[in-house]
Amino acid sequence: MLIAAMGPKIPVPAYGVGTALFKKEKGEINRTIVDSVKNALAAGFIHIDCAEVYGNEEEVGVALKEANVPRSKLFITSKVMHNVDNIPEALNESLRKLGTDYLDLYLLHSPIPFYEKKIPISEGWKAMETALGTGLVHSVGVSNFRIPDLEELLKTSTITPRVNQIEFHPQVYKAAKPLVEFCQSKGIIVEGYGPLSPLVRDAQGPVAEFTKSLESKYHVSDTQILLKWAYSKGVIPITTTSKIERMKECLNFDSFTLDKADIDELGTLGVQHHKRTFMKHMDE
């Protein structure tokens, strides 16, 4: 299991309990979500990434309890979205649902709720800094923040976000590249969700086709190639699958070296065929 070099140790890759495992209705525990997280833990994932907005923190909590993995061995991330006007309450609710005394990483899920509710980003970040001081979270960061959003936050912050989590794959590289470079210049780790989007959502497109053409060259899967591409850019990949064999593939993505020419070609093809799946404001 790789560990990111900068800041608090962040296990790589992360298992994302996000839109693919979204809980659509409140009520009984969704065993499909529970079992997916348990399978991820059994396969070897120790970094679990979830969020308030997905409605499945309780399922993650059940999975953590049933898997019986020592809490000290895990790295748990969650995010606040709807309740940015009361972050302490949102944090306590996430902790309750997850059945844990602390989060390893807590993120502001998006800057958009601050604009919609006319709450200064600085106010939300101050609450995150306060949460860090309580010990209920061990590090704090943001998600889906653009360069202007980060600049606004950094004007008044006393603590730099440890992480900015964004959609990251070749087909958003045009918009993501300057943002990644900005974050890295400030010592902010970039995590990337949706790293397999070209394979899942544009399977006949040029990025997917080129990725698949590399399988025989490197003797690895297309999944591993795109995860490796993200990591080669200094981005921690966050991926999701319900298939145990695919989970093992993901955990073994760093077993080979991508040639620079192939890294560059994936980026070039992505820039030429831009396709964003989530958080459209990131292109604004």
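Cβ coordinates come from backbone N, Cα and C, glycine included.
Original residues only: the substitutions mentioned are not part of this model.
What Swiss-Prot lists as active site, proton donor is TYR54 (among others), and the listing cites similarity to another entry. Take the CB of TYR54 (active site, proton donor) and look out to 10 A: across all protein chains shown you find 22 other CB atoms.
What Swiss-Prot records for HIS109 (among others) is active site, proton donor. Non-local neighbourhood of HIS109 (active site, proton donor): ALA51, GLU52, VAL53, LYS79, VAL80, MET81, SER143, ASN144, each in the same chain, at least six residues away, with C-beta under 8 Å from its C-beta.
The feature NADPH binding site is assigned by Swiss-Prot to ASP49, SER143, GLN165, LEU196, ARG201, THR239, THR240, THR241, SER242, LYS243, ARG246, with similarity to another entry given as support. In the three-state DSSP scheme, SER242 (NADPH binding site) is classed as coil.
Quoted from Swiss-Prot, the note attached to the mutagenesis of ASP202 to Ser states: 2-fold increase of activity with NADH; no activity with NADPH. Taking Cβ-Cβ distances under 8 Å and a sequence gap of 6 or more within the same chain, the neighbours of ASP202 (mutagenesis position) are GLN171, ALA208, HIS273, LYS275.
TYR54 (active site, proton donor) and ARG201 (NADPH binding site) are 20 Å apart (CA-CA, integer value). SER242 (NADPH binding site) is 17 Å away from TYR54 (active site, proton donor) when you measure Cα to Cα.
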